[in-house]
Amino acid sequence: MNEHRREPHRRSGYQDDSAFTNTEKLVDELDHNVEPEQLLEKNRTDFKLMYVIVKFYRWFNNLSFITRWITIWFPLAGALVIPLAVGVSPYPNAKLGGVRIFWIFVWLEVAWGGFWVSRVIARLLPYILYPLMGILPFTMYKYTVILTALEMPLAIFFCSIVCVCTFSPIMIGKGNFTSTTVTTTTSATATPTASASSNAVESVFVTKTAASVPSWIKVITKILGAAVVTSIVLLLEKIFLHFIGFHYHEVQYQYRITDNKRNTAVLAKLLTAALDAPYHDSPRVRRQDYLLGLIDTRSMSESKGSGNGKLRKVKKISKNAKRIFSKTRNAISTAFTDMLGKHAKDLTPEQEFILETIRSKKKCLALARKIWYSLVPEGEDCFQKEDLIGLIPDDEINDIFHILDNDYSRTVTLDEMEQFTREISIEFRSISSSLRDVDLALGKLDRVGLGVVGIIAVLTFISFLDTSFATILAAFGTTLLSLSFVFSTSAQELMSSIIFLFSKHPFDISDVVIVNNIKYEVVSLSLLFTVFRTMGGSTVQAPNSLLNTLFIENLRRSQPQSETITIVSPFATDFKQLERLRDLLLTFVKENERDFRPIIDLNVSDFSTLDSLKFTVTYYYKSNWQNVSLQCVRRNKFMCALKNAIATTNLPAVADPVRGSPDYPFVIEQYNLERPEYSKTASRPQFSDISSTASSNSLSNKPGFAHSESRNYHTHDEDNSSDDNHKREDRGHLPAQYLRQSVATWQIPNLISAIEAYDSQNESSQENATYTVVESNGNANGDNTATNSQGATDNGQTTTNTTQNNVDNTQATTDNTQANTDNMQVAIDYSQNMDGQIQY
């Protein structure tokens, strides 16, 4: 099969090496029936050197710091002894720059040893100052902790002092730099001799002047002096930086880290108790163990020589190799941690398992279920304090159960256990992310500080080495002054960001905050900006200098919060209905004490317009709104309970009228019975948004029929002769009436009685007018048949009389209509006084 395998086409310049090359080789070896045990043994042989390095590092790291430092100091010190020994015996007069080699390497030994002695002093200084600072207030005593973080800057400062104090005595004091001065003195003595004589005495004075010292010694002396000044500036910068970091961690994370450690310890104790619980071997627990990786089910599901088993073993070999490489890299990268003043603390296997578990959401929930299933038999929904007796020491049961039982129900459900572990996981990841981002911000601030220290160091060295320092300083000051106008805005933004992030620090990673009435979640922190995520998922970046001027509401740091809901009810709502509503809501929150506090505040806020009554319902959560999903579930639960309580109390609603409902406003329609075609085609007014007790503006304008100028009416197809008659008649008739009224239920009887009286009077007047017209026409026809000779004259007279009668009847109908309209206006005024509404 392998011989006939087709090679894939490779283009020019294509590299065959990939990340899966080693895995493909391992799979090919499996195809050739290579046993996984042989591969494992082969990899152990290949990684033997790495195992040795890791083992040596662990052994070396477990030694005391004195032993480690002596081990690091000894190789270089031994190397410096070789030229020192050469300058003692074989070549005692060997010199370097006018100084014997022996004294040069003596000073190098002193400098190298002084560095490690300074390390020891800097390490022991906090332990020495703790008892001495105990007499001071605690606010000063706690700052001695900063000394533990200043070990390296203090060591550099002490070492520079040692170097500058020992260089001149050794190099100049032991060097052969002499200038000989010969002085001759003559003394006269009085003797009883015949001649006077004088004796000349020559005196030789050996002096050492500055001119005789080599120039390189002068230069090194100046360099060491500048190094002392630079070390002082560096120490001050580190003190300032660590003071900011200490204050930040103390204020922001002291209690959070303490609480998280306490909860993690409780979780570890519960896990230990679950291993010895009565139901620790149930199928439910074993499923959670498989998710946690505590058991290996491959032996039950696969044979020894199956391909899947081999592939899993290959993956295991690759994972072990990766772990070995990681350990080797850590060993190499931490080889100089002792020199940098950093120390790692090993964790116990239990702590490592808990910390690894709470980093994963799935494993975190599996751990909670494992503990709960181990303590609770199948069919039960909670466990009590008595279930922990014998598994946890008696003096710790009360504290542990107090932490788990947040609602004081004396039981712990599965939801509470999952919520407990979920909060530990979220808090742990939040603290880790916040500390990481803050450390990065401190690192950036440290780089800025080191840049300033570097500039000061350059100026310091120039001032020590150059005599014309004043000229250089003037030129540098002019340049700095000109650049200040360019970077003034950036410098101001930097200072505002530093104050906002390290002094104010209104939020941390994963906090839910409200800025400008918009809810955000903090994603990351930086020195100059902050990244947020909206509830919709979009990412927002805001400069810290701008956030420094805004009001920020932090939900995570808030205490258990409350929410207020405003409800509008009819003005006729009484006190008993409100108290009934409050009692129902209070019963609901007591039944759901895991979510709400047993408090309900109901307050009437406003009824100034006398058309409605506004009141507020305030309920209290058991926690803040940091967990958005949990807050939404609780709010929906309460809103549904509020809806049911309002329906139970029969509280009337204030809403738009609904046709056909007896409890809500209704619509009345009145048509013109004389011309029904107008009623069918008349355009009706739109349904406006008014309440049942709002006043109608149309009442004050024209109570009665609606205006006809703004509406168009159409008629059916008729003869041309009758169209003109209809048009003439339209001028005397008003359009069809459409009365829309929105009133309360208790106003209906009076209004209906007035409308019925109006309708009955209108119908009777129309019947009388029709009867009169018919009777007049009959009499006219009889007269025409009896008197044929006077047909034209009589017909003309009859027509005149009929027309006059129609005019009289029409006038009577108009008078009746006006009277009915007045009656209708009286009914309307009465209804309006009763707070009704009529709209035309």
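Cβ coordinates are placed from backbone N, Cα and C, and glycine is handled just like the others.
Computed from a predicted structure; not experimentally measured.
As recorded in Swiss-Prot, the features of this protein are as follows:
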DOMAIN    392-427  domain 'EF-hand'
MUTAGEN   Asp394 to Ala  Viability does not decrease in a calcium-dependent manner; when associated with A-395; A-396; A-399; A-405; A-407; A-415; A-416; A-418; A-423 and A-427
MUTAGEN   Asp395 to Ala  Viability does not decrease in a calcium-dependent manner; when associated with A-394; A-396; A-399; A-405; A-407; A-415; A-416; A-418; A-423 and A-427
MUTAGEN   Glu396 to Ala  Viability does not decrease in a calcium-dependent manner; when associated with A-394; A-395; A-399; A-405; A-407; A-415; A-416; A-418; A-423 and A-427
MUTAGEN   Asp399 to Ala  Viability does not decrease in a calcium-dependent manner; when associated with A-394; A-395; A-396; A-405; A-407; A-415; A-416; A-418; A-423 and A-427
MUTAGEN   Asp405 to Ala  Viability does not decrease in a calcium-dependent manner; when associated with A-394; A-395; A-396; A-399; A-407; A-415; A-416; A-418; A-423 and A-427
MUTAGEN   Asp407 to Ala  Viability does not decrease in a calcium-dependent manner; when associated with A-394; A-395; A-396; A-399; A-405; A-415; A-416; A-418; A-423 and A-427
MUTAGEN   Asp415 to Ala  Viability does not decrease in a calcium-dependent manner; when associated with A-394; A-395; A-396; A-399; A-405; A-407; A-416; A-418; A-423 and A-427
MUTAGEN   Glu416 to Ala  Viability does not decrease in a calcium-dependent manner; when associated with A-394; A-395; A-396; A-399; A-405; A-407; A-415; A-418; A-423 and A-427
MUTAGEN   Glu418 to Ala  Viability does not decrease in a calcium-dependent manner; when associated with A-394; A-395; A-396; A-399; A-405; A-407; A-415; A-416; A-423 and A-427
MUTAGEN   Glu423 to Ala  Viability does not decrease in a calcium-dependent manner; when associated with A-394; A-395; A-396; A-399; A-405; A-407; A-415; A-416; A-418 and A-427
MUTAGEN   Glu427 to Ala  Viability does not decrease in a calcium-dependent manner; when associated with A-394; A-395; A-396; A-399; A-405; A-407; A-415; A-416; A-418 and A-423
**Asked** Which residues, given as numbers and ranges, are at least 6 beyond the ends of the domain 'EF-hand' (392-427) yet have a Cβ under 8 Å from it?
**Response** 256, 259-260, 262-264, 266-267, 269-270, 273, 358-361, 364-365, 367-369, 371-372, 376, 381-385, 510, 593-594, 622
**Item:** Asp405 (mutagenesis position) versus Glu396 (mutagenesis position) - Cα distance in angstrom
**Value:** 14
**Nearest of the mutagenesis positions (Asp399, Glu416, Glu418) to Asp405 (mutagenesis position) - Cα to Cα** = Glu416
**Request:** Using a 10 Å cut-off, grab the number of neighbouring Cβ atoms around the Cβ of Glu418 (mutagenesis position), all chains included.
**Result:** 17
**Request:** Take the C-alpha atoms of Asp399 (mutagenesis position) and Glu418 (mutagenesis position) and report the distance between them in angstrom, rounded.
**Result:** 19
**Message:** What whole-number Å value do you get for the CA-CA distance of Glu418 (mutagenesis position) and Asp394 (mutagenesis position)?
**Reply:** 24
**the domain 'EF-hand' (392-427) - residue tally per DSSP class, helix then strand then coil** = 25 helix, 3 strand, 8 coil
**Request:** Between Asp415 (mutagenesis position) and Glu423 (mutagenesis position), find the distance joining the two CA atoms and give it rounded to the nearest Å.
**Result:** 12
**Prompt:** Whole-number Å distance between the CA of Asp395 (mutagenesis position) and the CA of Glu416 (mutagenesis position)?
**Reply:** 23
**Fill in**
So Asp395 (mutagenesis position), by the Cβ count within 10 Å over all chains shown, scores 7
**Message:** Looking at the mutagenesis positions listed here (Asp394, Glu423, Glu427), whose Cα lies nearest to that of Glu416 (mutagenesis position)?
**Reply:** Glu423
